[in-house]
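> Annotations for this protein, taken from Swiss-Prot, read as follows:
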{"type": "BINDING", "residues": "20-25, 36-42, 66-67, 123-126, 153-155", "note": "GTP binding site"}
{"type": "MUTAGEN", "residues": "GLY19 to Val", "note": "Low sporulation efficiency"}
{"type": "MUTAGEN", "residues": "GLU70 to Lys", "note": "In GLC5-1; low glycogen accumulation and sporulation deficiency"}
Amino acid sequence: MPLNKSNIREYKLVVVGGGGVGKSALTIQLTQSHFVDEYDPTIEDSYRKQVVIDDEVSILDILDTAGQEEYSAMREQYMRNGEGFLLVYSITSKSSLDELMTYYQQILRVKDTDYVPIVVVGNKSDLENEKQVSYQDGLNMAKQMNAPFLETSAKQAINVEEAFYTLARLVRDEGGKYNKTLTENDNSKQTSQDTKGSGANSVPRNSGGHRKMSNAANGKNVNSSTTVVNARNASIESKTGLAGNQATNGKTQTDRTNIDNSTGQAGQANAQSANTVNNRVNNNSKAGQVSNAKQARKQQAAPGGNTSEASKSGSGGCCIIS
């Protein structure tokens, strides 16, 4: 099958790093097969090279960027357009390694994603006597970025092709895998939205540590809810006890009132009974007095009665003269 532009995959690769770490030397060694010894600060250079990667003809479109801070305003534009990034530091400069994290975070922010094809490169491996950064330090930095790591020498052409080819493979392979991951995440988000609000049946979208945290948070909510419920129950019990005490006090007061009323009524009844007895005594006394008076009058009237009888006899026409 004849080659044409439509059959050739093109990779847009960007070389990023601090000033003087050998970005241009690596790019020129790859594209022109020679080493540039003198340092000429780059503003921005673009290189193209046709290569064969895994039996596939490809074109590497490489952007060599400026490492100086005064050109930092240009970074976002090439970060936005790049597909893969070669993050380069010099093994003779510890600060150049530390700078890589700043570039990495800026790339993620500009690309608005949590994955970008990246290869971390420790250049100038031929200057072993001036080494400030160990292989392990470089590897640890690459692990933080979830990226492959290589030490290279642009001067001796060590691992130069391998660094660029590895980056192209990441763009080719991880790009498709990453798109698949995005699709799966979108489906997972939709499933999460569908199950949202289903209470205990809801399952967190993420697993592992996120699930554990969700459970811990749920446990915290449960304890909090239990505390609130207990507080409410305590409040209800307190109010119920208060009402009970008030009812008891009310009943006691009512009983006392009833007792007082009963006592008063009994007193009144006793008083009335006493009055009745007194009245009866008085009546009896009066009756006795009347009876005695009548008896006395009868006794007094007895002699007078005989005289009267005699008078009645004399008045019948018979008169006795003494």
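Just so it is clear, glycine is given a Cβ too, placed from its N, Cα and C backbone atoms.
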> 10 Å Cβ neighbour count around TYR39 (GTP binding site)?
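Total other Cβ atoms inside 10 Å, all chains included: 11.
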> Work out how many Å separate TYR39 (GTP binding site) and GLY19 (mutagenesis position) at their Cα atoms, rounded off.
10
> Can you tell me the CA-to-CA distance separating GLY19 (mutagenesis position) and ASN123 (GTP binding site), as a whole number of Å?
12
> If you count Cβ atoms within 10 Å of each one, which of the binding-site residues LYS23, LYS155 comes out on top?
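Comparing the binding-site residues LYS23, LYS155, the most crowded Cβ belongs to LYS23.
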> Around ASN123 (GTP binding site), which residues of its chain at least 6 apart sit with Cβ under 8 Å of its Cβ?
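Non-local contacts for ASN123 (GTP binding site): VAL21, GLY22, ALA25, LEU26, VAL88, TYR89, SER90, ILE91, GLU151, THR152, SER153, ALA154.
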> In DSSP terms, helix, strand or coil for ASN123 (GTP binding site)?
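DSSP call for ASN123 (GTP binding site): strand.
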